[in-house]
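Engineer: Got a structure for you, written out below as structure tokens; questions coming shortly.
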Amino acid sequence: MFKYIKKAEELGASFADIRYERVIANEVTITEDRKYVSHGVDEGYSIRVIYNRNWGFKATDKITENEIEDTINHIYGDERVNIVYLPSKHDTIKIGKDINKNEEEKINDLHKVASQVNTLHPSIKSYSIKYYDEIFHKEYYSSEDREIIADGSSSSLSILVVAREGDVTVEVSEILSTQMGYIFDVFDINQVLANLQKRIINQLKGSTPKAGEYPVILAPEVVGIFTHEAIGHLSEADVTLNGSLYKLRNKRIGDEFLNISDLPAMDHPQSSLVYYDDEGVEGREVKIIENGILKEFMTDRYYSAYLGQPPTGNARAQSYRNFSLIRMRNTYMKPGDASLNELFEGIKEGYYLVSPIGGETSSNGTFQFAIQEGYRVENSEIKEPLRNIGISGNTISTLNAIEMISKDFGMSSGFCEKNGQTVQVSNGGPHIKVKKLKVGGYV
């Protein structure tokens, strides 16, 4: 590949890199009335150059000197591109563990799950169970004499169930992903199904919450999505510059016990493993909030240079066809030192929110999440389950309203979409106690 890098330099490029990627993907989906199986192999190259301080980018299924010339001939921009350059490095890595199962074994495992889902509750009307895995080989080369070779795999399982009793319709879901082997070998699927069953029962019999502002206990799954959606996206440098956080850099936005980071990898089966990003940058911890102070943002090479911040390794692309974007990896709130019982102390009327079903945030810092498992709290005790719960608020106000952080920790994993690109991400945290949060229903 370096001969093509050299060709770009001979043509006047001040920087060039090439990514090669080969992905073997397998998918099995089973619903109440059909089965769908697919396979695919996707393979190709991306070429990127800086020429006259403009970007050039091209995706191709083959690489030749003509492709290099064509990339330079189609540069775009405003002649302001500046990036962080890195020292020479050659590395070969193995990411996670292999998936040693054939197609028949995967289909049989999914049929077993489907038969169990059918018996979770008599009110179930439909379900969708999707298994997906991929085996990948990636290579990265740059004009800095960087060569990074990576092999790995990932597998995921998503289960969506719809149940109806009378005029009450509920939807519950569970998503798991791992890079530590075959997902049925990594997780206790019986526990996953038990969680779904509990949510179906609670949603069907649950009451809607009384709208208003209340003290709230957020469980790790909800803390994870809050950290990802309300903090993480606003801390991606390309979003940050137009959002509410940029002007608050190096200022206090929470108590000194508040710490939020994004890591390339964690010691957890649901961790995403991003040791190098798609710009060949080594991943490092990004201390977004440290002891309550907003410290730094996730960057790619361009925004690292723009902000004067060391590169973080957050440039990720869905495939070789895509220009890399600033994306999260493992975004989480660090545990505190309180027990779970301490968090509930003193709550006369409030809510305990356990599992989200979706969420979104805006660049001005407002967020809203739907909750699929939650309970009313009265006099520090967990009471009846609820359904159709929604929470909303402002990111900075909510951070400042965190009163206590527990010492436990949990992670969730899934997929995040940004500008049409989807990548695997993970998030998590402990239980937290929020002094006041807006709670309501959703339809």
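Note that Cβ sites are derived from N, Cα and C of the backbone, with glycine treated the same way.
Here the residue is the original one, while Swiss-Prot reports the published mutagenesis His228 to Phe with the comment Abolishes metalloprotease activity. Does not affect homodimerization. The mutagenesis experiment Glu229 to Asp is recorded by Swiss-Prot, whose note states: Abolishes metalloprotease activity. Does not affect homodimerization. A mutagenesis experiment is reported in Swiss-Prot for this position, His233 to Tyr, and the note states: Abolishes metalloprotease activity. Does not affect homodimerization. For the mutagenesis result Cys416 to Gly, the note given in Swiss-Prot is Abolishes metalloprotease activity and homodimerization.
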Engineer: Roughly how many angstrom lie between the C-alpha atoms of His228 (mutagenesis position) and Cys416 (mutagenesis position)?
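Structural biologist: Distance between the two Cα atoms comes out at 10 Å.
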Engineer: Whole-number answer please: how many Å between the C-alpha atoms of His233 (mutagenesis position) and Cys416 (mutagenesis position)?
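Structural biologist: Rounded to the nearest whole number, the Cα-Cα distance is 10 Å.
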Engineer: Could you list the residues of the same chain, at least six apart in sequence, whose Cβ is under 8 A from the Cβ of Glu229 (mutagenesis position)?
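Structural biologist: Those within reach of Glu229 (mutagenesis position), by Cβ under 8 Å and sequence separation of 6 or more, are Gly359, Glu360, Thr361, Phe367, Phe369.
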Engineer: Any same-chain residues 6+ apart from Cys416 (mutagenesis position) with CB under 8 Å of its CB? Would you list them in sequence order, or say none?
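Structural biologist: Within the chain, Cys416 (mutagenesis position) has Cβ neighbours under 8 Å at His228, Arg327, Met328, Thr422, Val423, Val425.
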Engineer: For Glu229 (mutagenesis position), which DSSP three-state class applies?
Structural biologist: helix
